[in-house]
Every structure is written in structure tokens, then in C-alpha cells.
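Undergrad: One structure coming up, written as C-alpha cells, with questions to follow.
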Amino acid sequence: MAAGVAAWLPFARAAAIGWMPVASGPMPAPPRQERKRTQDALIVLNVSGTRFQTWQDTLERYPDTLLGSSERDFFYHPETQQYFFDRDPDIFRHILNFYRTGKLHYPRHECISAYDEELAFFGLIPEIIGDCCYEEYKDRRRENAERLQDDADTDTAGESALPTMTARQRVWRAFENPHTSTMALVFYYVTGFFIAVSVIANVVETVPCGSSPGHIKELPCGERYAVAFFCLDTACVMIFTVEYLLRLAAAPSRYRFVRSVMSIIDVVAILPYYIGLVMTDNEDVSGAFVTLRVFRVFRIFKFSRHSQGLRILGYTLKSCASELGFLLFSLTMAIIIFATVMFYAEKGSSASKFTSIPAAFWYTIVTMTTLGYGDMVPKTIAGKIFGSICSLSGVLVIALPVPVIVSNFSRIYHQNQRADKRRAQKKARLARIRAAKSGSANAYMQSKRNGLLSNQLQSSEDEQAFVSKSGSSFETQHHHLLHCLEKTTNHEFVDEQVFEESCMEVATVNRPSSHSPSLSSQQGVTSTCCSRRHKKTFRIPNANVSGSHQGSIQELSTIQIRCVERTPLSNSRSSLNAKMEECVKLNCEQPYVTTAIISIPTPPVTTPEGDDRPESPEYSGGNIVRVSAL
């Protein structure tokens with residue numbers, strides 16, 4: 001058997017390399033394996049109108065993503081044979097490059113929030129960003145998160161107290177945001193004043209104030225005027241105690257509040273006083289009492305609630321915890337090494353003060369921090385050489401983490417400055433809007449009171465002359481909005497003076513009250529850019545009763561609306577959607593001004609029973625609302 005195989009093997013090898021055919025006939029052609037067209041198909045990706053082309057194999061390298069899985073078929077359009085994505089095409093370029101090269105980069109000019117949204121949509125995680133861009137991406141993302149947190153805190157601080165807030169929530173909100181109420185602001189400044197008084201008293205009581213009768217030695221002020229300082233300390237501690245108890249009672253989580261750093265500072269600031277009350281003045285506990293009095297100096301840390309700079313410093317130290325830990329570890333190693341070397345280098349000198357390695361720690365610390373008090377100096381040549389090396393190494397070790405700490409402090413400081421600037425700009429912008437709308441509304445009401453607006457709108461020439469006298473296009477558009485609201489609703493804008501007079505007349509005389517001249521009540525004006533609706537009753541938003549009842553007033557701003565029944569003009573839908581040429585010209589001459597067309601189903605003139613709508617001869621004093629200036 002083995003001999004037969006050995007004889008056949010050379011022929012098989014020869015046939016394998018093509019020297020000798022094994023079969024007498026020609027070998028059949030191998031079956032041609034047709035490659036699927038879908039494997040090398042060219043895919044067109046339409047991203048907001050921008051076309052991108054790539055191979056299907058390129059996308060299928062990452063099947064866990066949106067483009068690499070079958071989920072992309074949900075975005076396929078058979079008509080155009082494209083995959084359409086309504087996303088940002090600029091960021092998509094970098095995402096498509098990731099499929100091509102396997103490296104994801106972060107574009108520095110793009111918004112970090114938009115970039116994260118695009119990555120999340122296409123199923124990519126930020127951790128795959130290349131090393132060349134990852135650090136900058138993390139920094140930008142951290143800054144954006146801090147900025148969003150500051151904005152959220154600002155919005156929370158600026159919100160007014162909700163009616164559903166409990167007393168506990170109101171007290172905590174007053175402590176955290178003192179500018180929310182007058183009482184909270186007063187308590188904020190009172191506590192700050194007593195903190196300053198307590199710190200100053202703790203310093204002044206150690207100053208010599210002369211000798212008292214019967215004593216030759218000068219006594220400190222704290223002993224000579226013990227009663228006065230005790231009363232002052234008692235008043236400060238009482239304020240601090242009340243503040244701490246109120247914070248503890250109003251805290252959302254008392255357990256977290258007790259464990260917080262500021263809570264520990266508050267306890268340490270007031271605890272020595274209460275311990276001193278129960279301790280006697282014997283000599284056994286005098287040393288412990290003096291030690292407790294030292295802790296009163298920690299009251300100065302309470303200023304961190306009143307100083308933004310101290311809070312920034314605390315945030316900086318917290319963010320640089322790893323760098324500070326590295327600095328402490330490096331200094332500890334260097335101190336131990338150089339203290340040991342200095343001890344053995346000075347061991348042979350009889351006048352040496354390096355009596356032990358722990359005693360050499362003091363010299364090493366002073367030398368590495370470049371202080372050099374001179375109380376301990378090396379005597380030998382070897383000691384002086386190692387002392388010089390110790391001084392140089394201290395400069396290097398301390399200087400390494402300093403730039404990181406400074407950069408973090410600068411970043412946090414400028415971030416707080418930008419947040420303060422944004423808050424100030426937001427307040428100023430809202431104030432300008434309120435002032436502009438309030439001034440425009442007052443001017444509108446003044447024109448109505450004087451009868452100028454209705455007279456000048458009778459003709460096109462007078463209207464254009466009136467518009468030319470307007471202060472700004474904003475005021476013109478605001479007047480036009482108020483005019484359209486009068487024409488499309490059964491409301492009339494009146495000022496507070498007319499509103500009060502009308503209410504008094506309704507209360508005393510049961511007859512229709514006269515109202516101020518209104519554009520909607522003038523004769524001869526039958527068509528405007530907005531036609532008027534005719535309603536029987538209405539409901540005030542956020543009101544508990546219907547607008548037809550008396551006494552329901554929704555206060556929003558200083559402009560009043562009086563509900564009166566008028567003869568309806570044209571209530572057809574065609575008049576509401578009429579073109580600009582079919583209407584009276586607007587009270588503005590700019591060609592780019594658009595018109596707000598109100599297309600709301602108009603109620604029928606008759607009731608479902610077929611009766612005519614009853615006309616009310618008088619208006620209700622409660623059908624008055626106030627229109628917000630914002």
C-alpha cells in the first residue's frame with residue numbers, strides 16, 4: 001500500500017503544478033463566482049442638499065453605527081435613489097471621513113453641542129475621537145457643561161417664587177439667592193457684618209490695652225474689657241446659630257447639608273463659644289479652652305458665601321486636586337531623601353545641628369521652598385553641596401504644577417466673568433424691550449386719548465404723515481399690533497385712568513359708560529388689514545371664571561382692554577385672508593413690513609336655535625384684562 005502511494009505521489013505533484021495532466025480530457029472551467037453588485041455599490045448620501053458619495057463596503061466597516069447597519073434604509077428615497085438626512089453637512093464631512101480612515105476628528109470651529117448631537121444621531125461615541133483632538137474636545141465639553149450649569153443656576157435664581165412653593169423651599173431659596181427678596185437681602189448683609197465684627201474682635205482682643213489698677217503687667221484688651229468682648233461674641237454667635245439652624249431646617253437634604261464643607265465651618269465657628277460656657281476656669285482645662293478659642297479664626301471662611309473671589313479660589317483648588325496631590329507627593333519624597341542625605345553628610349561635624357533625620361526635615365522644607373531662615377546651616381563641604389542640590393530641586397518640583405493651577409484659576413475666573421456679563425446683557429435686553437413696549441403703549445394710549453390716532457387714520461395722506469413722526473419702526477409695528485387686536489376681537493384698549501373712571505361709573509350708574517375714542521369705534525372705517533370678530537363671551541387665559549363675569553381681572557401689564565359689543569364688520573374668511581391691496585394701508589411706510597393674518601373660524605351671527613345674538617347694552621366691569629408688555 002505504501003509502495004503504491006509512493007509511486008502515485010510524483011504524478012499528483014506534477015499535475016498540481018501543471019506539468020502533467022491527470023485526466024485525459026481537458027478540465028472544465030471553474031465556475032465564475034459573480035460578485036454581488038451591492039458589495040461594491042456606490043451609495044449617494046444627501047445631507048441637507050449636499051451630496052456625498054462613498055462605497056457600501058466603506059460604511060459596513062462599522063455595522064454598529066447608523067450608516068453601517070440596515071437602519072439607514074429608513075432614510076432611503078426610491079425616487080431619487082439616495083439616502084436623505086436632514087442634518088448638518090459640515091459636521092457630516094468629518095463623520096464620513098471616520099468611515100474612510102477609521103479616525104474621528106473634532107472640528108475646532110464647530111459648536112460642541114451640535115457636534116455631540118450629530119455623533120449621537122449617527123451612533124458614534126465621543127471616545128473614538130483621535131488623540132490629536134480628544135483633549136481639546138474634553139476641554140470644550142467641560143467648559144460648555146459649566147456654562148450651561150451657570151445658565152441653569154442663573155435662570156433658577158432669577159425665577160420668581162412660585163405659589164406652590166412651601167415655606168421651607170422659600171427659606172432655602174432666600175438663603176441661596178439673597179437677591180430674590182428684600183428680607184433675604186437684609187439678612188445676607190447682617191450676617192456679613194457680624195462675620196466681619198467677629199473676626200475683628202478676635203484680633204483686637206489680643207492687643208495690649210495698658211495695665212489695670214493693681215496690676216503692673218499690661219493686659220490685653222480681651223482681659224481688660226472681658227464683659228464687652230463677651231457680649232459682642234455672644235451677639236455674633238447668636239446670629240450664626242440662628243443662621244445655621246434655619247439652613248438646617250430648610251435644607252432639601254439635611255444629611256448632605258450636614259456633611260458639606262460650609263456646614264462644618266459653621267459648626268466649628270460657633271462650637272468654641274458653647275464649650276467655653278460649660279467649662280470651668282481651672283488650670284486643668286485652661287489649655288484645652290485656649291485651643292478651642294483658636295478655632296474662632298475659622299469664622300473668616302464664612303466670607304466665602306459673600307465673596308465670589310473666594311469661591312473661585314475654592315473651585316480652582318478643587319479642580320486642581322490631582323496636581324496638588326502630585327506636588328505634595330513629590331515634596332514628601334524629596335524631603336525624606338534630602339533629610340537623610342544631610343543627616344549623614346553632617347554627622348561627622350561636632351557643631352552640627354542635624355541631630356536626627358526628623359530634625360533635618362525642617363532644614364529640607366525651608367530650603368526646598370527657598371525661604372532659608374538660617375537657623376540650621378550645613379558645616380561640611382558635602383553638606384553644602386547637597387544643600388545646594390536640595391534648593392535647586394525644590395524650585396523645579398514646586399514650579400511644575402504652578403502653571404496648571406494658574407491656568408485653571410484663569411479659566412474659572414474668566415468663565416464667571418462671562419456668566420456675569422451674559423446675565424447683565426440679558427437683564428439690559430429685557431429692560432430695553434420692556435421700556436420700548438411700555439413707551440410705545442403709552443404713546444398709543446396718549447394718541448387715542450387726544451383723538452389724534454383716529455383722525456389721522458381717516459385718510460392715507462394723514463396716515464403717512466403720522467407714521468413719519470413715529471420714533472422707530474418698533475413703535476410703529478407695536479401700534480399696528482394693538483390696532484389689529486382691537487379690530488379682530490371685541491376688546492378695546494384703554495389706559496388705567498379711563499379704566500378706573502369706567503369702573504366707578506358702572507358701580508354708581510347702571511348705564512353704558514362712555515369710553516375713550518377708539519380707532520375701532522370710528523365711523524367710516526369699514527375695512528383694515530385685520531377684520532373684526534364678533535363674540536358674545538370670552539374666557540381670560542389662566543382665569544378661574546369666564547370673562548363675562550364681573551370682578552375677574554387678569555393683571556399682566558399697564559394696558560387695559562375693555563370688552564364691548566360692537567357691530568361686526570365683515571366676518572367672512574375671505575376678508576381675513578385678503579391681500580394687502582384690498583385693505584387700507586398699514587400705519588407703516590416700510591415696504592418690508594408683513595401683516596399678521598388671523599385665520600380663526602368665525603362664530604355664526606345667529607345662535608344654533610336661529611335667534612339673533614342678543615346685544616348687550618352695557619359692558620361688564622369684569623371683562624377687563626391687561627395685556628403684557630412682553
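For all residues, glycine too, the Cβ spot is worked out from N, Cα and C.
Pulled these from Swiss-Prot:
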BINDING   His105, Cys111, Cys132, Cys133  Zn(2+) binding site
BINDING   Thr370, Leu371, Gly372, Tyr373  K(+) binding site
MUTAGEN   Gly309 to Ala  Increases peak current amplitude and causes a negative shift in the voltage-dependence of activation
MUTAGEN   Ile312 to Ala  Increases peak current amplitude and causes a positive shift in the voltage-dependence of activation
MUTAGEN   Leu313 to Ala  Causes a positive shift in the voltage-dependence of activation. May decrease the affinity for the closed-inactivated state of the channel
MUTAGEN   Gly314 to Ala  Loss of channel activity
MUTAGEN   Tyr315 to Ala  Increases peak current amplitude but has a minor effect on the voltage-dependence of activation
MUTAGEN   Thr316 to Ala  Increases peak current amplitude and causes a positive shift in the voltage-dependence of activation
MUTAGEN   Leu317 to Ala  Increases peak current amplitude and causes a positive shift in the voltage-dependence of activation
MUTAGEN   Ser322 to Ala  Increases peak current amplitude and causes a positive shift in the voltage-dependence of activation. May increase the affinity for the closed-inactivated state of the channel
MUTAGEN   Glu323 to Ala  Slightly increases peak current amplitude and causes a negative shift in the voltage-dependence of activation. May decrease the affinity for the closed-inactivated state of the channel
MUTAGEN   Leu324 to Ala  May impair protein folding
MUTAGEN   Leu327 to Ala  Loss of channel activity
MUTAGEN   Phe329 to Ala  Loss of channel activity
MUTAGEN   Asn408 to Ala  Decreases peak current amplitude and causes a positive shift in the voltage-dependence of activation. May increase the affinity for the closed-inactivated state of the channel
Undergrad: Looking at Cβ-Cβ distances, which residues of the chain lie under 8 angstroms from Leu327 (mutagenesis position) while being 6 or more apart from it?
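TA: Sequence-distant Cβ neighbours: Val397, Ile398, Leu400, Pro401.
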Undergrad: So for His105 (Zn(2+) binding site), how many other CB atoms are inside 10 Å of its CB?
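TA: Other Cβ atoms found within 10 Å: 16.
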Undergrad: Could you check the recorded positions Ser322, Thr370, Asn408 and say which one's CB has the most other CB atoms within 10 Å?
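TA: Counting every other Cβ within 10 Å of each candidate, the maximum falls on Asn408.
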Undergrad: Can you tell me how far the Cα of Thr316 (mutagenesis position) sits from the Cα of Gly372 (K(+) binding site), in Å?
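TA: With distance taken Cα to Cα, Gly372 (K(+) binding site) is 29 Å from Thr316 (mutagenesis position).
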Undergrad: For the C-alpha pair, I'd like the distance in angstrom between His105 (Zn(2+) binding site) and Glu323 (mutagenesis position), rounded off.
TA: 28
Undergrad: Hey, how far is Ser322 (mutagenesis position) from Tyr373 (K(+) binding site), Cα to Cα, in Å?
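TA: Computed Cα spacing between Ser322 (mutagenesis position) and Tyr373 (K(+) binding site) is 30 Å.
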Undergrad: To test your reading of the K(+) site: which residues beyond Thr370, Leu371, Gly372, Tyr373, same chain only, put their Cβ within 8 Å of the Cβ centroid of those residues?
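TA: In sequence order, the nearby non-listed residues are Val366, Thr367, Thr369, Gly374.
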Undergrad: Taking just the CA atoms, what is the gap between Cys132 (Zn(2+) binding site) and Leu324 (mutagenesis position) in Å?
TA: 26
Undergrad: Between the Cα atoms of Gly309 (mutagenesis position) and Leu317 (mutagenesis position), what distance do you get, rounded to the nearest Å?
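TA: So the Cα of Leu317 (mutagenesis position) lies 12 Å away from that of Gly309 (mutagenesis position).
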Undergrad: Which residues in the same chain, at least 6 apart in sequence, have a Cβ under 8 Å from the Cβ of Cys133 (Zn(2+) binding site)?
TA: Leu104, His105, Tyr106
